[in-house]
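Novice: Provided herewith is a single structure, encoded as structure tokens, for subsequent inquiry.
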Amino acid sequence: MEISLLTDVGQKRTNNQDYVNHYVNRAGRTMIILADGMGGHRAGNIASEMAVTDLGVAWVDTQIDTVNEVREWFAHYLEIENQKIHQLGQDEAYRGMGTTLEVLAIIDNQAIYAHIGDSRIGLIRGEEYHQLTSDHSLVNELLKAGQLTPEEAEAHPQKNIITQSIGQKDEIQPDFGTVILESGDYLLLDSDGLTNMISGSEIRDIVTSDIPLADKTETLVRFANNAGGLDNITVALVSMNEEDAE
């Protein structure tokens with residue numbers, strides 16, 4: 001397994017409210033965490049870094065070695081972090097703080113993930129890009145209800161309004177999923193600064209190109225910037241080899 005992480009402020013923003021990192025626990029199991037923060041001043045920066053770092057530090061201290069244990073851990077620790085960031089957000093300086101969250105652990109040939117917000121996790125297998133997560137957003141709710149066409153959703157003025165975030169008052173309802181991995185698969189975690197700028201087919205073409213993994217993440221970010229770079233752009237790309245998929 002090989003991992004490449006990259007974050008970029010983009011072309012229009014003055015600060016980067018995204019955060020990404022990866023961690024290994026005492027059983028040697030890898031977790032990748034990506035967050036896209038929101039809130040005035042530095043609240044978004046703090047929320048995203050805090051969520052990633054708190055969860056990462058907690059993961060490093062575990063001996064978790066099974067998919068079922070990971071799912072229980074996700075359910076427990078994501079709500080703890082939600083309440084922690086919500087409490088901090090009561091301070092006037094951090095009013096409105098919150099963050100999306102993508103958390104993915106790899107146990108042998110399985111990936112298990114938790115999803116909150118409108119960042120995304122995708123699987124690139126062969127010549128196909130599969131979006132594994134469904135955005136927790138107002139526009140996606142309208143789309144699923146048949147009140148918007150995909151074209152209308154793409155250009156909707158309220159596209160950035162999310163229906164769930166880490167830091168909300170109510171208990172979060174994360175989406176969980178697992179994927180059986182095959183040799184040659186790629187997993188991509190990204191903030192919406194990537195997927196709002198480039199298509200799934202462009203992502204697939206870059207990820208399956210014959211260049212080193214770090215060059216693939218750089219190319220993804222460069223394409224998003226060339227398309228306008230309207231937001232911070234963050235990617236975590238994981239390449240699975242034969243030993244991982246056995």
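Just so it is clear, glycine is given a Cβ too, placed from its N, Cα and C backbone atoms.
Not my notes, these are from Swiss-Prot:
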type    : residues        : note
BINDING : D36, G37        : Mn(2+) 1 binding site
BINDING : D36, D192, D231 : Mn(2+) 2 binding site
DOMAIN  : 2-240           : domain 'PPM-type phosphatase'
MUTAGEN : D192 to A       : Loss of phosphatase activity, partially associates with cell membrane
MUTAGEN : D231 to A       : Loss of phosphatase activity, loss of association with cell membrane
Novice: With a radius of 8 angstroms around the mean position of the C-beta atoms of D36, D192, D231, what other residues of the same chain does the Mn(2+) 2 site pick up?
Specialist: D18, T100, D118, S119, N160, S191, G193, L194, N196, N232, I233, T234
Novice: Find the average pLDDT over the domain 'PPM-type phosphatase' (2-240) in the predicted model and report it.
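Specialist: Mean pLDDT, the domain 'PPM-type phosphatase' (2-240): 96.
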Novice: Provide the three-state secondary structure of D231 (mutagenesis position) computed with DSSP.
Specialist: coil
Novice: Considering only the recorded positions D36, G37, D192, which residue has the minimal Cα-Cα separation from D231 (mutagenesis position)?
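Specialist: Out of the listed candidates, the nearest Cα belongs to D192.
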Novice: Can you tell me the CA-to-CA distance separating D36 (Mn(2+) 1 binding site) and D192 (mutagenesis position), as a whole number of Å?
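Specialist: On Cα coordinates alone, these residues lie 8 Å apart.
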Novice: If I restrict to non-local contacts, at least six residues apart, and a C-beta distance under 8 angstroms, what lies near G37 (Mn(2+) 1 binding site) in its own chain?
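Specialist: Set apart from G37 (Mn(2+) 1 binding site) by at least 6 residues yet with Cβ under 8 Å, we have Q17, D18, Y19, A43, G44, N45, I46, A47, S48, E49, A51, M97, G98, T99, T100.
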Novice: Count the other Cβ atoms sitting within 10 Å of the Cβ of D36 (Mn(2+) 1 binding site), across every protein chain shown.
Specialist: 29
